[in-house]
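Novice: Positions annotated as Ca(2+) binding site by Swiss-Prot, on the basis of similarity to another entry: D170, D194, D198. H224 to A appears in Swiss-Prot as a published mutagenesis result, with the remark: Reduced pectate lyase activity. According to Swiss-Prot, the active site annotation covers R250.
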Amino acid sequence: MASPCLIAVLVFLCAIVSCYSDNPIDSCWRGDSNWDQNRMKLADCAVGFGSSTMGGKGGDFYTVTSTDDNPVNPTPGTLRYGATREKALWIIFSQNMNIKLKMPLYVAGHKTIDGRGADVHLGNGGPCLFMRKVSHVILHSLHIHGCNTSVLGDVLVSESIGVEPVHAQDGDAITMRNVTNAWIDHNSLSDCSDGLIDVTLGSTGITISNNHFFNHHKVMLLGHDDTYDDDKSMKVTVAFNQFGPNAGQRMPRARYGLVHVANNNYDPWNIYAIGGSSNPTILSEGNSFTAPSESYKKEVTKRIGCESPSACANWVWRSTRDAFINGAYFVSSGKTEETNIYNSNEAFKVENGNAAPQLTKNAGVVT
């Protein structure tokens, strides 16, 4: 029989190395060497609040063969043509591609944009991805970087809506406005004019997982502004992501709503890691936070818009089983009792924070 000391060592090694080689999303599909023969199985693998997202499952495959872009009258074979069709589509790519869009790409509902098997880059100095009043969208294995602002101009929003004049956009990588059931998984996002992901204007049922966020200051905004009450119903899961290197703040920054931040790995931040205003509920569980070297940047959290500490004392911000490195610390507040936030289809196992580096080792694009 193994000695108690040996068992303790094995448990420790398991926690940090071998026993958490895959998180529950990756173990759902990546272990199958023939995943490309059953691409749509991916839609069964989401967890958290976006777990019901089907994307283009059950629809036809659509193959992008051209990097061209016509914002008003897209041609078959281009990404914009597939993304704006009314029917469910699973969009794949015929080869490696660098796509510079001329105007924001509106993604219609029931779409999967699946970059697996190719090296797909979006942005490159042009505007990027936009979703408005749609549901069931999956974005997977895309490099999205260098997204820039756009000017006022006409854009095909979808087959049913047609062409509309679109206001100038800020240069986000991914914008979601009044979107339900969306899953953003295994993308690499960096270096855009504004944010990397914005989830606003009543969006809910969102999972953001296995992404790599780096070389960017304002990473992720959840909630429109402090006066937009519809965001009180927002529910977002942020899990298994790698934040950094060189990620400044907003990982995420929430207004209202409920945000579960689980098993993410944080490199040193520039200002703060997790922040919010307007009384969001933030449940931090099993994350690994490595603080910057500066003593005044050690706090993980930042409460915004509080006239005094007592003004935010009832906000429910809770840290459970997080790992804190180099002096990092989380300031909790509000009620601390456990709550069951997920139904049986949404729930997933969250490991202790010391396992987060291993669970996020494959974050970002997979091919």
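Glycine residues also receive a Cβ, built from the backbone N, Cα and C atoms like all the rest.
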Novice: Counting only residues 6+ away in sequence within the same chain, which have a CB under 8 Å from the CB of D194 (Ca(2+) binding site)?
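Specialist: In sequence order, C147, T149, D170, G171, D172, K218 meet the Cβ cut-off.
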Novice: Least buried of the binding-site residues D170, D198, going by other Cβ atoms within 10 Å?
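Specialist: Among the binding-site residues D170, D198, the lowest count of other Cβ atoms within 10 Å belongs to D170.
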Novice: By the count of other Cβ atoms within 10 Å, pick out the sparsest of the recorded positions H224, R250.
Specialist: H224
Novice: What kind of secondary structure is D198 (Ca(2+) binding site) part of, going by DSSP in three states?
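Specialist: The three-state answer is strand.
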Novice: To the nearest Å, how far is the Cα of R250 (active site) from the Cα of D198 (Ca(2+) binding site)?
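Specialist: The separation of the Cα atoms works out to 10 Å.
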Novice: Using the Cβ centroid of D170, D194, D198 as the reference point for the Ca(2+) site, which residues of the same chain not in that list have Cβ within 8 Å?
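Specialist: For the Ca(2+) site, the extra neighbours are Q169, G171, D172, T175, C192, S193, G195, L221.
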Novice: Cα-Cα separation of H224 (mutagenesis position) and D198 (Ca(2+) binding site), in Å?
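Specialist: Cα to Cα, H224 (mutagenesis position) and D198 (Ca(2+) binding site) are separated by 8 Å.
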